[in-house]
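Quick look at what Swiss-Prot annotates:
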type: BINDING; residues: TYR11, TRP12, TRP50, LEU51, ASP52, VAL53, LYS54, ASN63, LEU64, GLN76, SER77; note: glutathione binding site
type: BINDING; residues: TYR120; note: substrate binding site
type: DOMAIN; residues: 5-92; note: domain 'GST N-terminal'
type: DOMAIN; residues: 94-212; note: domain 'GST C-terminal'
type: MUTAGEN; residues: TYR120 to Phe; note: Strongly increased catalytic activity
type: MUTAGEN; residues: TYR120 to Ala; note: No effect
type: MUTAGEN; residues: ASN213 to Phe; note: Strongly increased catalytic activity
type: MUTAGEN; residues: ASN213 to Gly; note: No effect
Amino acid sequence: MSCESSMVLGYWDIRGLAHAIRLLLEFTDTSYEEKRYTCGEAPDYDRSQWLDVKFKLDLDFPNLPYLLDGKNKITQSNAILRYIARKHNMCGETEEEKIRVDIIENQVMDFRTQLIRLCYSSDHEKLKPQYLEELPGQLKQFSMFLGKFSWFAGEKLTFVDFLTYDILDQNRIFDPKCLDEFPNLKAFMCRFEALEKIAAYLQSDQFCKMPINNKMAQWGNKPVC
């Protein structure tokens, strides 16, 4: 992350929806700085750090994460990813690649939503067995879609690989053996983590493996750097 910042990424001080964005910014060697907001402790989980400025940033749809790049002010995590990716030709080139990008982008968000609902549910322990029972079927679909390709759009790295890496990693933390039956997914994870800029970031002080979720979550809410 360069000190000569041009972009500003705003989000909670967790991985959450911003991890894939951070990875893409690092991979593309984009100059940026972060504005991290802290959620208060239980029982109130005070969000005033964010709420005090939420409507003062001139955002069309005020929310986290946001990206400020000069006159361009963007919310929605996938819109931010696409904005960065377009600058580096990472949205797919052929029609087939673009179709695969669109499919996996939305499939990942469905997958992420399921995990988020589980992690924030007061019935977390009750619902966890069903999630774990259905997880292999979910992962099998990703494995079959990837097939023998190096990346999820084909043989060229696109922004959806950053999204997919993140959700697979979250599930790998949730259930450490979940990828064992899917060698192509494990190879994808290794391939992604071996990218020079990604490897450097994951080994840096800027990266924290946890918390994935905010403090009111039932899982993934503890800091582990």
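Don't overthink the numbers, they just go from 1 along the chain as shown.
Just so you know, glycine gets a Cβ as well, placed from its N, Cα and C.
Every residue here is the original one, so none of the noted swaps is modelled.
Known features from Swiss-Prot, placed on the structure.
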| residue | record | Cβ contacts under 8 Å, 6 or more apart |
| --- | --- | --- |
| TYR11 | glutathione binding site | LEU17, ALA18, ILE21, GLU34, LYS35, ARG36, TYR37, LEU64, PRO65, TYR66 |
| TRP50 | glutathione binding site | TRP12, TYR37, LEU64 |
| ASP52 | glutathione binding site | none |
| LYS54 | glutathione binding site | PRO62 |
| SER77 | glutathione binding site | LEU17, ALA18, ALA20, ILE21, PRO65 |
| TYR120 | mutagenesis position | ASN213, MET216, ALA217, GLN218 |
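A simple way to gauge crowding: the CB of LEU64 (glutathione binding site) has 20 other CB atoms within 10 angstroms, across all the protein chains here. Secondary structure from DSSP puts ASP52 (glutathione binding site) in coil.
Assigned with DSSP, the residues of the domain 'GST C-terminal' (94-212) fall into helix, strand and coil as follows: 83 helix, 3 strand, 33 coil.
When secondary structure is read from DSSP and collapsed to three states, LEU64 (glutathione binding site) falls in the coil class. The glutathione-binding residues named in the record, TYR11, TRP12, TRP50, LEU51, ASP52, VAL53, LYS54, ASN63, LEU64, GLN76, SER77, extend over a maximum Cα to Cα distance of 21 Å. In the predicted model, residues of the domain 'GST C-terminal' (94-212) average a pLDDT of 98. Counting every protein chain shown, 21 other Cβ atoms lie within 10 Å of the Cβ of ASN213 (mutagenesis position). When secondary structure is read from DSSP and collapsed to three states, ASN213 (mutagenesis position) falls in the coil class.
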